[in-house]
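A.B. asks: Input: one structure, supplied below.
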Amino acid sequence: MKSELIFLPAPAIGHLVGMVEMAKLFISRHENLSVTVLIAKFYMDTGVDNYNKSLLTNPTPRLTIVNLPETDPQNYMLKPRHAIFPSVIETQKTHVRDIISGMTQSESTQVVGLLADLLFINIMDIANEFNVPTYVYSPAGAGHLGLAFHLQTLNDKKQDVTEFRNSDTELLVPSFANPVPAEVLPSMYVDKEGGYDYLFSLFRRCRESKAIIINTFEELEPYAINSLRMDSMIPPIYPVGPILNLNGDGQNSDEAAVILGWLDDQPPSSVVFLCFGSYGSFQENQVKEIAMGLERSGHRFLWSLRPSIPKGETKLQLKYSNLKEILPVGFLDRTSCVGKVIGWAPQVAVLGHESVGGFLSHCGWNSTLESVWCGVPVATWPMYGEQQLNAFEMVKELGIAVEIEVDYKKDYFNMKNDFIVRAEEIETKIKKLMMDENNSEIRKKVKEMKEKSRAAMSENGSSYNSLAKLFEEIM
């Protein structure tokens, strides 16, 4: 009898891509396994539509994509902001139940598990109705997962974790070798209006799962992974990464060709690449400071500059209609020989290009893994979610990044921040990132981690073997 896994990713690009690419990996490693991915639709544009279309136009054998029916946005638009994503799946429970029910009645296939995004862990209730074991996918790193479990434990012990907000406290967290400053804690965990109680309930449910699968690898986060394994109250941990979409996200191939063609004309390791994720937009005054810092640094650059979503709209904006309206007067003319300002960027292809020598990043976990895979050192500019923590880990724990700002925080929903990073600091850190010293410790560590990341995914590598053990658990 053939085995079937059901995957349920959250409808955001950083969550969906990782799970779909993981499904492809599972299928490639086990010939008797099929995967069905259930994709929920979110009322806002989360950058997944083009990727979703590419899955349907370029099907993978034994991988089935099921788009769940769209539901009325009013079902969750009025929810507290921390509960918006989890509430998406609440509106889909009937559909998910019907799908699982039909699949479990098949005489030719056995449903061996449901792999749910951490945000969708409450779907476990439906899986339990059919005696289907639930596995959890953590789209962020092991360090973050350990922190979340630690804060949840403190919360269970009646400690008010919101007291850490805006404090100078340094926390001793089992998944970090260094004390963690309160200023880098994800705001969603320490903000009373951010729904920390609800989020901790999700991590509480995670402890009931069969296992937790993390997109990381032993050599990158050995301390964090070991701490999770040592905790008897946490399910078995399987690091199976880095799992990346190396073929792009289905965006415009013509634009990609122009961008890569420009990079072809640049000297090796000479270009600093600036990209801040799908929601990585800035107010005009900050854009001008970045531009001045770039120009003063004297380095070649490729800058992915994207506007925020206009008020009242839900669609992501890929580029500005007129760059001269947002950039300093004359900037484009003065830098035309050394720089290129674009909208959307084919990030993995850019990072993998030999002309790119540094990456100014928002430190989303997928971007972190991509920079490691490509061996490109990072200057950290975290903005929301767990990105401040990722930046801290990259700079202090792993030594593979330089710090521009670790605690720069942006309101994910209002997209405003009164704090400005000045051109002088941007100039200084870009110069530090791009300095032409072959023995640079950061550059050396990144190159070593690049080799380790690839070895981890190769036969008998740490992630390769971890996935083999996971198959033993599942099958």
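Placed from the backbone N, Cα and C atoms, the Cβ positions cover glycine too.
Found this in Swiss-Prot, in case it helps:
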type     : residues                                                               : note
BINDING  : His15, Gly385                                                          : anthocyanidin binding site
ACT_SITE : His15                                                                  : active site, proton acceptor
MUTAGEN  : Leu38 to Phe                                                           : Normal ability to transfer a glucose residue to the C20-OH of protopanaxatriol (PPT)
MUTAGEN  : Phe85 to Leu                                                           : Normal ability to transfer a glucose residue to the C20-OH of protopanaxatriol (PPT)
ACT_SITE : Asp117                                                                 : active site, charge relay
MUTAGEN  : His144 to Tyr                                                          : Loss of glycosylase activity toward protopanaxatriol (PPT)
MUTAGEN  : His144 to Phe                                                          : Normal ability to transfer a glucose residue to the C20-OH of protopanaxatriol (PPT) and gained weak ability to transfer a glucose residue to the C6-OH; thus producing both ginsenosides F1 and Rh1
BINDING  : Ala345, Gln347, His362, Trp365, Asn366, Ser367, Glu370, Glu386, Gln387 : UDP-alpha-D-glucose binding site
A.B. asks: Taking only the Cα atoms, work out how far His144 (mutagenesis position) lies from Leu38 (mutagenesis position), in Å, as a whole number.
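C.D. replies: Per the Cα atoms, His144 (mutagenesis position) and Leu38 (mutagenesis position) stand 26 Å apart.
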A.B. asks: Any idea which of the binding-site residues Asn366, Gln387 has the thinnest Cβ neighbourhood at 10 Å?
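C.D. replies: Fewest other Cβ atoms within 10 Å, among the binding-site residues Asn366, Gln387, is found for Asn366.
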A.B. asks: Given the recorded positions Leu38, Asp117, Gly385, which one's Cα is the least distant from that of Ala345 (UDP-alpha-D-glucose binding site)?
C.D. replies: Gly385
A.B. asks: What is the nearest of the recorded positions Leu38, Asp117, Gly385 to Glu370 (UDP-alpha-D-glucose binding site), using the Cα of each?
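C.D. replies: Out of the listed candidates, the nearest Cα belongs to Gly385.
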A.B. asks: His362 (UDP-alpha-D-glucose binding site): which of the recorded positions His15, Leu38, Asp117 is the nearest Cα neighbour?
C.D. replies: His15
A.B. asks: Of the recorded positions listed here (Leu38, Asn366, Gln387), which is spatially closest to His15 (anthocyanidin binding site) when Cα positions are compared?
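C.D. replies: Looking at Cα distances from His15 (anthocyanidin binding site), the smallest one goes to Asn366.
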A.B. asks: Pop the Cα-Cα gap between Leu38 (mutagenesis position) and the residue listed as 'active site, charge relay' into the table, whole Å please.
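C.D. replies: Their Cα atoms are separated by 11 Å.
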A.B. asks: Need one number for the UDP-alpha-D-glucose-binding residues Ala345, Gln347, His362, Trp365, Asn366, Ser367, Glu370, Glu386, Gln387: the maximum pairwise CA distance in Å, whole number please.
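C.D. replies: Between the most distant Cα atoms of the UDP-alpha-D-glucose site, 22 Å.
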A.B. asks: Where Gln387 (UDP-alpha-D-glucose binding site) and Leu38 (mutagenesis position) are concerned, what is their Cα separation in Å, rounded?
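C.D. replies: Here the two Cα atoms lie 27 Å apart.
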